[in-house]
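Listed in Swiss-Prot:
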type    : residues  : note
MUTAGEN : D88 to A  : Complete loss of endonuclease activity; when associated with A-103
MUTAGEN : L102 to A : Loss of homomultimerization
MUTAGEN : D103 to A : Complete loss of endonuclease activity; when associated with A-88
MUTAGEN : V104 to A : Loss of homomultimerization
MUTAGEN : I107 to A : Loss of homomultimerization
Amino acid sequence: MSTLKEVQDNITLHEQQLVTARQKLKDAERAVELDPDDVNKSTLQSRRAAVSALETKLGELKRELADLIAAQKLASKPVDPTGIEPDDHLKEKSSLRYGNVLDVNSIDLEEPSGQTADWKSIGLYILSFALPIILKALYMLSTRGRQTIKENKGTRIRFKDDSSYEEVNGIRKPRHLYVSMPTAQSTMKADEITPGRFRTIACGLFPAQVKARNIISPVMGVIGFSFFVKDWMERIDDFLAARCPFLPEQKDPRDAALATNRAYFITRQLQVDESKVSDIEDLIADARAESATIFADIATPHSVWVFACAPDRCPPTALYVAGMPELGAFFAILQDMRNTIMASKSVGTSEEKLKKKSAFYQSYLRRTQSMGIQLDQKIIILYMSHWGREAVNHFHLGDDMDPELRELAQTLVDIKVREISNQEPLKL
């Protein structure tokens, strides 16, 4: 390991070399200005590379020097025979050893991790773009979301399309749509758009357009979303007209409508109206002015399509429509149910099976309630009792091969593998 003097001498030497290299770089830049031939350009590039390498090395040496000085200070500090740090408040040594020092200087308490998004500014930003680039980005982050996120994790990507541009001095320049691809350690700003936030706001603003283009996330596809929405108006009308077990039965047949799910939803709408937040109301008003397909009743042809791309919470534009946040929770439960079925039928230890289970519902519930509204669990129960069995019967469980066909194919595989090798055949 280098001594303190060696590192200091190294720093002095590199600083001298850097001064010389920078002077040579300036000379090369002047030479290119006077005669921009290939030789001068090549010399300029090599001079830049040399300066960059020296700056990098100098930075490393300075960090090494700082570490050595810190280590010397630590070594010279008197060690308490009790093993307790000088600023520790304990009178007796803890059974736990001292761990890492966590530096929190970089954390901004005004914008903590996991905060509620600024939906108004996010919504207005998205509304400022042409519809084609929004729908194409939605397709890339839902239908092809897994691949896009995997390839770009930890970066801030830009979507580009001919439909999105701005004119500067009469010249068209591309206007990019920015989306951040965070890692688990990333801290997102309130107005920063992540894939989850983008799917949430885009589906909430343009459900009719999502329906017209049949953009469905694979996560929703495997729980039979396409089948579920096929006769949506007929399905929701039958549901709203059904008898509600949470309302008292009416003695007069003429008042039967007062004991239906529709009557319960009307009461729920009055409760929701009292929970409205001004920012989201402003966003809804602006969205209507910008021709977004906003709806005020769950019994609308495109209402269910706000969940087509598996948003991680109820879109803010549908938050104040009775039954909509609960419908998203119903879909989240279906995702958990399917994953539980898949985990149950898989081979492995109980711990391995538990890892394959999911918590979509808990995540959805937490994120939606952070927007200022409490979900009505009774409505989720109504959805599950009316549509649960049918939905489960239309899950895609990834095992569509007939058992006899599988057995026959496996036999042929076994025979061929034994003919050409002495290895054990794999299972189909």
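Each residue, glycine too, has its Cβ placed from N, Cα and C.
In the structure shown, the C-beta of D88 has more C-beta neighbours within 10 angstroms than that of any other entry among the mutagenesis positions D88, L102. On the backbone, the CA of L102 (mutagenesis position) and the CA of D88 (mutagenesis position) stand 15 Å apart. Following the DSSP three-state reduction, the secondary structure of L102 (mutagenesis position) is coil.
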